[in-house]
Amino acid sequence: MYEAIGHRVEDGVAEITIKLPRHRNALSVKAMQEVTDALNRAEEDDSVGAVMITGAEDAFCAGFYLREIPLDKGVAGVRDHFRIGALWWHQMIHKIIRVKRPVLAAINGVAAGGGLGISLASDMAICADSAKFVCAWHTIGIGNDTATSYSLARIVGMRRAMELMLTNRTLYPEEAKDWGLVSRVYPKDDFREVAWKVARELAAAPTHLQVMAKERFHAGWMQPVEECTEFEIQNVIASVTHPHFMPCLTEFLDGHRADRPQVELPAGV
């Protein structure tokens, strides 16, 4: 179905694998188009409860695939290529944020530039103890993109975001966890197995409630508290009229759900 990415649906999880390992899984324009299409398919597939984005072999994603830049076409050709690339990057990032499924970034290696942007746009992020994070844009002389000016400071705070961007330093897993870039760190050798376990847990949870939470948290960043609480009321009313609600309430009142977490995550390192 796809040429530039890996894709499969299993156990309610749509796995999207960025696969250009000889270039640390940098994303071509075609790959971005395919990731966006795969996200659209996941949203339309009732059997899919969660999406997992990861990278082939030992890297997550090193950003834009620079080797397809048409240097022989001069400044105008390079500019046009970056304009097209930025448009597709941003369509893909928008879809990760807006897709009506929880998205897990399973960061198995380097996440640089746009790869960092993908991890920030995802709803949850976990990483292997071999991962590393770096802004990287200034290394190649370009401004940051992939909505990092929207997401990075929101997740790690303005001071830390500016430190990462201005110094271009590499962040390693434990510090990334401490800063909130990822929620958990797992050993490299077990990472794919654990990532699939987390994704399956997300997929098994009630999709309509996951989507409500996702939409509310993103909207809440931009809205006054009064608007947030009004939408929360609407979500509560919608959720209690859903067929999922009454069995859950009955179990809870009978004492069967009081201490049961909705999604169980493996302990990290």
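Quick reminder: no glycine exception, Cβ is built from N, Cα and C everywhere.
Residues as originally present; substitutions not included.
Given the structure is predicted, the values throughout are model-derived calculations rather than measurements.
Listed in Swiss-Prot is the mutagenesis experiment Arg24 to Lys or Leu, annotated as follows: Does not strongly affect catalytic activity, but reduces substrate CoA binding. Applying an 8 A CB threshold to same-chain residues 6+ apart, the list for Arg24 (mutagenesis position) reads Ala59, Cys61, Ala62, Gly109, Val110, Ala112.
Secondary structure from DSSP puts Arg67 (substrate binding site) in a helix. Its Cβ taken as reference, Arg67 (substrate binding site) is surrounded by 10 other Cβ atoms within 10 Å in the chains shown. Taken from Swiss-Prot, the feature substrate binding site covers Arg24, Ala62, Gly63, Phe64, Tyr65, Leu66, Arg67, Gly114, Arg257.
Under DSSP, Glu43 (mutagenesis position) is assigned to a helix (H, G or I) in the three-state scheme. Swiss-Prot lists Glu43 to Ala among its mutagenesis entries, and the accompanying note reads: No effect on catalytic activity.
For the mutagenesis experiment Asp45 to Ala, the note given by Swiss-Prot reads: No effect on catalytic activity.
Mutagenesis annotation in Swiss-Prot: Asp46 to Ala, described as No effect on catalytic activity; the structure shown retains the original residue.
Counting Cβ atoms from all protein chains shown, Phe64 (mutagenesis position) has 29 others lying within 10 Å of its own Cβ. Among the mutagenesis entries in Swiss-Prot is Phe64 to Leu, noted as: Retains catalytic activity, but substrate benzoyl group binding is decreased.
Per Swiss-Prot, mutagenesis Tyr65 to Asp is noted as: Catalytic activity is almost as efficient as wild type. Within the same chain, residues at least 6 positions away in sequence whose Cβ sits under 8 Å from that of Tyr65 (mutagenesis position) are Leu20, His23, Ala26, Leu27, Ser28, Ala31.
Counting every protein chain shown, the Cβ of His81 (mutagenesis position) has 17 other Cβ atoms within 10 Å. Looking at Swiss-Prot, the entry for mutagenesis of His81 to Gln says: Loss of catalytic activity, substrate benzoyl group binding is not affected.
The feature active site, proton acceptor is assigned by Swiss-Prot to His90. The Cβ of His90 (active site, proton acceptor) has 15 other Cβ atoms within 10 Å, all protein chains considered.
As a published mutagenesis entry, Ala112 to Gly appears in Swiss-Prot alongside the note: Yields insoluble protein.
A mutagenesis experiment is reported in Swiss-Prot for this position, Ala112 to Val, and the note states: Catalytic activity is almost as efficient as wild type. For Ala112 (mutagenesis position), the count of additional Cβ atoms within 10 Å of its Cβ stands at 25 [all protein chains shown].
Under DSSP, Gly113 (mutagenesis position) is assigned to coil, being neither helix nor strand in the three-state scheme. Using a 10 Å radius centred on the Cβ of Gly113 (mutagenesis position) and all shown protein chains, the other Cβ atoms total 28. Looking at Swiss-Prot, you'll find the mutagenesis Gly113 to Asn or Ser noted as follows: Strongly reduced catalytic activity. Arylated intermediate does not accumulate.
Applying an 8 A CB threshold to same-chain residues 6+ apart, the list for Gly114 (mutagenesis position) reads Leu27, Cys61, Gly63, Phe64, Trp89, Asp145, Thr146. Swiss-Prot gives this note for the published mutagenesis Gly114 to Ala: Strongly reduced catalytic activity and substrate benzoyl group binding.
Long-range neighbours of Trp137 (mutagenesis position) (same chain, six or more residues apart, CB within less than 8 Å of its CB): Gly63, Gly113, Gly143, Asn144, Asp145, Met165. What Swiss-Prot says about the mutagenesis result for Trp137 to Phe is this: Low catalytic activity, but KM unaffected. Retains catalytic activity, but substrate benzoyl group binding is decreased.
The active site, nucleophile annotation in Swiss-Prot covers Asp145, and the record cites experimental evidence as its basis. In the three-state DSSP assignment, the secondary structure recorded for Asp145 (active site, nucleophile) is coil.
Among the mutagenesis experiments that Swiss-Prot reports, Glu232 to Asp is described with the note: Reduced catalytic activity, increased substrate binding. Glu232 (mutagenesis position) falls within a helical segment according to DSSP. Here the Cβ of Glu232 (mutagenesis position) has 13 other Cβ atoms within 10 Å, regardless of which shown protein chain they belong to.
In the three-state DSSP scheme, His90 (active site, proton acceptor) is classed as helix. Here His90 (active site, proton acceptor) is positioned 23 angstrom away from Asp45 (mutagenesis position), judged by their C-alpha atoms. Fewest other C-beta atoms within 10 angstroms, among the recorded positions Glu43, Asp45, Asp46, Asp145, are seen around Asp46. The local packing around Gly63 (substrate binding site), expressed as other Cβ atoms within 10 Å of its Cβ over all shown chains, amounts to 29. When the Cα atoms are compared, Asp46 (mutagenesis position) and Arg67 (substrate binding site) turn out to be 38 Å apart.
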